[in-house]
Amino acid sequence: MKLNFSGLRALVTGAGKGIGRDTVKALHASGAKVVAVTRTNSDLVSLAKECPGIEPVCVDLGDWDATEKALGGIGPVDLLVNNAALVIMQPFLEVTKEAFDRSFSVNLRSVFQVSQMVARDMINRGVPGSIVNVSSMVAHVTFPNLITYSSTKGAMTMLTKAMAMELGPHKIRVNSVNPTVVLTDMGKKVSADPEFARKLKERHPLRKFAEVEDVVNSILFLLSDRSASTSGGGILVDAGYLAS
């Protein structure tokens, strides 16, 4: 997808690997100035070599105070991609307080915090903007051992709608992308059992999982003016799974 983001500044969380990393690369190639946020410094070092000129920020978004310190003075942002997330696989009866708190602090609370910072600045500057929350199809369907992750993504669905309603009058659009399994490092955890992965893939009408590029293209579309009247919804990148 050929889009031009020249003159715009984007912030991408979870930028070190997978979907976030490729989103940074695509935005950089499309002319945007990009702030890349992740907690692993080595990922930022290698990403900066691939994308000269990006602004790397190393912070654990699960730490509220550290995030405030790292991003509180980040400056104007026109495009935000909330991609940071983690998966802790446990059945319901074995979910620990630590796993629950960690999952919600990274997968959901950080979306609140970073979005508040960015949206307040957009409003103060009187400029439109676009926010994309990277969710999952498990916001809508259940999978074994993903109850905590699914709960964070289900909550993100309502957060996206509420943000769109409240920020819409300020010309700030908010949407989500909801992919099926994407074979990133995180996605491979879900599909580690070959037999489970085979059966799961067969339940997708297109008989495939999503490629990282598929998700990135949907993110870019929602960030761009080509989706100027789209807000409060989500794009399913699920190879038809929910339709089945």
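Here the Cβ of each residue, glycine as well, is placed from N, Cα and C on the backbone.
Per Swiss-Prot, active site, proton acceptor is recorded for Tyr149. Cβ environment of Tyr149 (active site, proton acceptor): Ala85, Val87, Ile88, Met89, Ser103, Asn107, Ser136, Val138 lie under 8 Å away, each six or more residues apart in the same chain. Secondary structure from DSSP puts Tyr149 (active site, proton acceptor) in a helix.
Annotation for Gly31 (NADP(+) binding site): spatial neighbours Asn4, Phe5, Ser6, Gly7, Leu8, criterion Cβ-Cβ under 8 Å with sequence separation of six or more. As annotated by Swiss-Prot, NADP(+) binding site applies to 11-39.
Taken from Swiss-Prot, the feature substrate binding site applies to Ser136. In three-state terms derived from DSSP, Ser136 (substrate binding site) belongs to neither a helical nor a strand segment and is classed as coil.
Among the mutagenesis results in Swiss-Prot, Thr38 to Arg has the note: Converts the coenzyme specificity from NADP to NAD. The residue drawn here is the original one. Reduced to three states, the DSSP call for Thr38 (mutagenesis position) is strand.
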Listed binding-site residues Leu11, Ala15, Ile19, Thr23, Leu27, filtered to Cα within 10 Å of Thr38 (mutagenesis position): Ala15
